[in-house]
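Asks: Sharing the record's features from Swiss-Prot:
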- Lys128: active site, proton donor (ACT_SITE)
- Lys92, Gln113, Lys116, Gly167, Ser380: substrate binding site (BINDING)
- Thr211, Asn242: NADP(+) binding site (BINDING)
- Lys92 to Ser: Complete loss of dehydrogenase activity (MUTAGEN)
- Lys128 to His: Reduces catalytic activity and increases pH optima for activity. Increases relative activity with amino acid substrates other than glutamate, especially L-norvaline (MUTAGEN)
- Lys128 to Arg: Reduced catalytic activity and increases pH optima for activity. NADP-specific glutamate dehydrogenase (MUTAGEN)
Amino acid sequence: MDQTYSLESFLNHVQKRDPNQTEFAQAVREVMTTLWPFLEQNPKYRQMSLLERLVEPERVIQFRVVWVDDRNQIQVNRAWRVQFSSAIGPYKGGMRFHPSVNLSILKFLGFEQTFKNALTTLPMGGGKGGSDFDPKGKSEGEVMRFCQALMTELYRHLGADTDVPAGDIGVGGREVGFMAGMMKKLSNNTACVFTGKGLSFGGSLIRPEATGYGLVYFTEAMLKRHGMGFEGMRVSVSGSGNVAQYAIEKAMEFGARVITASDSSGTVVDESGFTKEKLARLIEIKASRDGRVADYAKEFGLVYLEGQQPWSLPVDIALPCATQNELDVDAAHQLIANGVKAVAEGANMPTTIEATELFQQAGVLFAPGKAANAGGVATSGLEMAQNAARLGWKAEKVDARLHHIMLDIHHACVEHGGEGEQTNYVQGANIAGFVKVADAMLAQGVI
């Protein structure tokens, strides 16, 4: 493309190349819209077709996964690995197992992951992978056979210095263990090729908690910069998986009253707030094969909003921790009308572009996921460091490093987030992540 093109012409170029990849186009639009004024002031970043290269994955691997279920029936799923950018290190990003998984979603996640990983300051590139396999309702044997079948193709594309996957939606410690075990068998090599492993074979303490803890560390720093804090705040959390659980735990430690959790079927509301005992029971229920938030609500006699999200309730802080585009304009209007002070993304792109703009216009503090939920991948990087050194750190050391990294990410966002009274964290995160990746790409030439 001509180096003098406009923002809209660039976005149209991206849309035209992949007209059906709406999630990916949305992610590119969100990033480029905030970057464009910076790019106009720094024209070196529009040379050498850098932007065109940045929005095109270095490699996409697509393959079928053939496995046998418990009824001895042959099943066929699709799987992908998007190796988006290795400019600053090996590809790094999770594997997602969910029926909604497609190439557009994985490209959007890999694109976001590239900037998120850059923000951590650790030497990690960006990638993402997954399958339309649904682990819900499957036996452990079926999940194991699927993971092993998937690895018979994927293993040849991974390596400790090439591509290091981790977990994501539908992929927890069990699935990581199955995949890592098959990788070891096929490659005859025990080098670190997965993070989020069990502690018995190279995992890191605090890794399961890291995304949720990091979200709260970042949000607390954001609140403090603007004269507030979690202490005494009413908090709504969406989701009830790994990120939501540990965000609830850490927010409680900081003195917040967390009143909601949710899943795809509805929301539980506890006006008195979660306690350690209640949270432990929720985690136990969700760990069971068919555990739902509705079961937790029934057990404790709590309000259950069937088919609803938590955003209609009056709260001070909202932490969307479920899935992409869960918080739309209507939900944003409700939160703003009820006096929300801050929104921080625990999930990947859970807030639509329109809702994000609405929060910013209303003066609501807004922390984008690429900064706020970077704690998970940051601790994955720390797990890689421990594996490389053949060491295991104590939980306190990992947690302290995580806290420090999240404060560094917050500082980078503030540095690039404008000079007004209120920091534009979307702008700050996008520019800070972009500059690191772009400088590396320019230094390495046209490759």
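Cβ atoms here come from the backbone N, Cα and C positions, even for glycine.
None of the noted substitutions appears here; every position holds its original residue.
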Asks: With an 8 Å cut-off on Cβ-Cβ distance and a minimum sequence separation of at least 6, pull the same-chain contacts of Ser380 (substrate binding site), or say none.
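Replies: Set apart from Ser380 (substrate binding site) by at least 6 residues yet with Cβ under 8 Å, we have Lys92, Met124, Val164, Ala166, Thr195, Gly196, Arg207, Ala210.
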Asks: Tell me which of the binding-site residues Gln113, Lys116, Gly167, Asn242 ends up closest to Lys128 (mutagenesis position) in space, Cα to Cα.
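Replies: Among Gln113, Lys116, Gly167, Asn242, Gln113.
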Asks: List the residues in the vicinity of the substrate site, defined as same-chain residues other than Lys92, Gln113, Lys116, Gly167, Ser380 with C-beta within 8 angstroms of the site's C-beta centre.
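Replies: Those within range, site residues removed, are Gly93, Gly94, Asn117, Met124, Gly126, Gly127, Ala166, Thr195, Gly376, Val377.
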Asks: What does the structure give for the C-alpha distance between Asn242 (NADP(+) binding site) and Gly167 (substrate binding site)? Integer Å is fine.
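Replies: Cα to Cα, Asn242 (NADP(+) binding site) and Gly167 (substrate binding site) are separated by 11 Å.
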Asks: Other than its own, how many Cβ atoms are within 10 Å of the Cβ belonging to Gly167 (substrate binding site)?
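Replies: 25, counting other Cβ atoms within 10 Å of Gly167 (substrate binding site).
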Asks: Between Thr211 (NADP(+) binding site) and Gly167 (substrate binding site), find the distance joining the two CA atoms and give it rounded to the nearest Å.
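Replies: With the alpha carbons as reference points, the distance is 12 Å.
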Asks: Quick check: in three-state DSSP terms, what is Lys92 (mutagenesis position)?
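Replies: Strand, per DSSP.
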Asks: Could you tally the C-beta atoms, other than its own, that fall within 10 angstroms of the C-beta of Lys116 (substrate binding site)?
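Replies: Total other Cβ atoms inside 10 Å, all chains included: 28.
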Asks: For Lys128 (mutagenesis position), what is the tally of other C-beta atoms lying within 10 angstroms of its C-beta?
Replies: 30
Asks: So if I draw a 10 Å sphere around the Cβ of Asn242 (NADP(+) binding site), how many other Cβ atoms end up inside it?
Replies: 25
Asks: Under DSSP, is Lys128 (mutagenesis position) helix, strand or coil?
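Replies: SS state of Lys128 (mutagenesis position) = strand.
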